[in-house]
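Got these off Swiss-Prot a minute ago, pasting:
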MUTAGEN   LEU18 to Phe  No OmpC, constitutive OmpF, with or without sucrose. No change in phosphorylation or dephosphorylation of OmpR
MUTAGEN   PRO41 to Leu or Ser  Constitutive OmpC, no OmpF, with or without sucrose. Phosphorylates but does not dephosphorylate OmpR
MUTAGEN   ARG180 to Cys  No OmpC, constitutive OmpF, with or without sucrose. Weakly phosphorylates OmpR, dephosphorylates normally
DOMAIN    180-232  domain 'HAMP'
MUTAGEN   PRO185 to Leu  Constitutive OmpC, no OmpF, with or without sucrose. Weakly phosphorylates but does not dephosphorylate OmpR
MUTAGEN   ALA193 to Val  No effect
MUTAGEN   ALA193 to Leu  Promotes the formation of alpha-helical secondary structure of the HAMP domain
DOMAIN    240-440  domain 'Histidine kinase'
MUTAGEN   SER242 to Ala  Autophosphorylation by CDD is resistant to waldiomycin, CDD peptide probably no longer binds waldiomycin
MUTAGEN   HIS243 to Val  Does not autophosphorylate, does not transfer phosphate to OmpR, increased expression of ompC, decreased expression of OmpF
MUTAGEN   HIS243 to Arg  Does not autophosphorylate, does not dephosphorylate OmpR in vitro, no OmpC or OmpF at 0% sucrose, low levels of OmpC and very low levels of OmpF at 15% sucrose
BINDING   HIS243, ASN347, ALA348, ALA349, ARG350, TYR351, ASP373, ARG392, GLY393, THR402, GLY403, LEU404, GLY405, LEU406  ATP binding site
MUTAGEN   ASP244 to Ala  Autophosphorylation by CDD is resistant to waldiomycin, CDD peptide probably no longer binds waldiomycin
MUTAGEN   THR247 to Arg  In envZ11/MH1461; OmpF- OmpC constitutive. Also prevents expression of PhoA and LamB. Phosphorylates OmpR but does not dephosphorylate it
MUTAGEN   PRO248 to Ala  Autophosphorylation by CDD is resistant to waldiomycin, CDD peptide probably no longer binds waldiomycin, alters structure
MUTAGEN   ASN347 to Asp  Loss of ATP binding; loss of autophosphorylation
Amino acid sequence: MRRLRFSPRSSFARTLLLIVTLLFASLVTTYLVVLNFAILPSLQQFNKVLAYEVRMLMTDKLQLEDGTQLVVPPAFRREIYRELGISLYSNEAAEEAGLRWAQHYEFLSHQMAQQLGGPTEVRVEVNKSSPVVWLKTWLSPNIWVRVPLTEIHQGDFSPLFRYTLAIMLLAIGGAWLFIRIQNRPLVDLEHAALQVGKGIIPPPLREYGASEVRSVTRAFNHMAAGVKQLADDRTLLMAGVSHDLRTPLTRIRLATEMMSEQDGYLAESINKDIEECNAIIEQFIDYLRTGQEMPMEMADLNAVLGEVIAAESGYEREIETALYPGSIEVKMHPLSIKRAVANMVVNAARYGNGWIKVSSGTEPNRAWFQVEDDGPGIAPEQRKHLFQPFVRGDSARTISGTGLGLAIVQRIVDNHNGMLELGTSERGGLSIRAWLPVPVTRAQGTTKEG
């Protein structure tokens, strides 16, 4: 089933929309009930009384219920005119007295015609003081009867409208506040889940709200505690394995130093293997370390890139640069970003053919740095798996490595609320670009400079 294009996504918006819809439906239903069972019967009764008044004023005789004909004296009719404020006008005089501004109502004319027994036209004039009813009956087709409704004032409807609007706004405001309170535990749960996704275990959440939400929060706290225990056990295990492995490696290195000069080539080969083992162990430790919470600070991204370029460049490796002119202030953990850039450069050196390019730049609200190589590249269908631990591309299977370098980069960038993007370099190799968020003030300034 397709979701409506403009349907709200969040539970807060959906619940608020549901309450507002139900409130509106309740108001419409109340209006229809009052209209059909109170207003329309009262209006019919009003028309009936008004019809009797008009008939009494327009005829000399009235027929009573028992059939007796009653003669209405002219003086009595004039007294009724005066008491009720009724006036008689010719067609031209009625136009000048306000008939031109009166609105014709077909249903009132139809009901009045039924009461008077002949064609009747009813118009209603709404002025600043009170409404006025104009009638022209078949009894006197050239005379308009003006009946002011002095007991009904236009201002009487304003409080009713204000009270109805106030009740509706109070109901919507109360619903909004209630839903906000109900959704607050879910917002806390969302933030905590995002932290767990980054490898940061938050403190146990406070269990409050509805019983279902409390149950979910309790289950989440149990899950987070289990994840933390698992992460701690893993870190302890890797630390123990690292210590236990480096001890025999150190003894092997000491043994190679006591080998004779004739076995120098063998000692050099053994030392290379020892260095590779140490590098693998260090990568495991780095991978575990990146899951921990890191203190952030404002730092210049270009300065961090420059330190890595200076450290990784040498007589065996030339790194081409295309850095953004000026500084790029980013909220980051400089040591972690330095580790990520170094891993990207080492990856480019290991799988490329000697050419490496490091560049940086800015866009509105974010900055980026990029490392390119001229190696065989990675097929597009394999790129989405490249950041998973221990996963390596087909072209890298013949080269030694753990498959953790880019996984470490991914973790570091995720901890900075950034994202990674793989592409093809200008020389056909692999291009890795990391995006980092930039404070709004800095992003606006960067846009002007660029």
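Quick reminder: no glycine exception, Cβ is built from N, Cα and C everywhere.
Model, not experiment: these values are computed from the prediction.
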I'd like to confirm something. Which of the binding-site residues, ALA348, ARG350, ASP373, GLY405, has a Cα closest to the Cα of SER242 (mutagenesis position)?
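For SER242 (mutagenesis position), the spatially nearest of the binding-site residues is GLY405.
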Please work out the number of neighbouring Cβ atoms within 10 Å of the Cβ of LEU18 (mutagenesis position), leaving out its own Cβ.
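Excluding its own Cβ, the number within 10 Å is 13.
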What number of additional C-beta atoms lies within 10 angstroms of the C-beta atom of ALA193 (mutagenesis position)?
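Total other Cβ atoms inside 10 Å, all chains included: 13.
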Indicate whether ALA193 (mutagenesis position) is helix, strand or coil by DSSP.
helix
Which whole-number value in Å describes the distance between the Cα atoms of ALA193 (mutagenesis position) and ALA348 (ATP binding site)?
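That separation, Cα to Cα, works out to 34 Å.
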Quick check for the class: what is the C-alpha distance, in angstrom and rounded, between GLY405 (ATP binding site) and ASN347 (mutagenesis position)?
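Between the alpha carbons of GLY405 (ATP binding site) and ASN347 (mutagenesis position) there are 7 Å.
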Within the chain of HIS243 (mutagenesis position), which residues six or more apart in sequence place their C-beta under 8 angstroms from its C-beta?
none
For the recorded positions listed here, ASP244, ASP373, which shows the highest count of neighbouring CB atoms within 10 A?
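That would be ASP373, with the highest Cβ count within 10 Å.
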Reported as an integer number of Å, what is the Cα distance between PRO248 (mutagenesis position) and PRO185 (mutagenesis position)?
52
Checking your reading of the structure: which of the recorded positions ARG180, THR247, ASP373 lie inside a 10 Å Cα sphere centred on ASN347 (mutagenesis position)?
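Checking Cα-Cα distances against ASN347 (mutagenesis position), the recorded positions within 10 Å turn out to be ASP373.
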A 10 Å Cβ contact count, applied to the recorded positions PRO41, PRO185, GLY405: which residue has the minimum?
PRO41
Sequence order is fine: just name those mutagenesis positions in LEU18, PRO41, ARG180, PRO185, ASP244, THR247 with a Cα within 10 angstroms of ASP373 (ATP binding site).
none
For the domain 'HAMP' (180-232), provide the mean pLDDT of the predicted model.
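That stretch averages a pLDDT of 85.
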For THR247 (mutagenesis position), just count the other CB atoms lying within 10 A of its CB, please.
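Result for THR247 (mutagenesis position): 10 other Cβ atoms within 10 Å.
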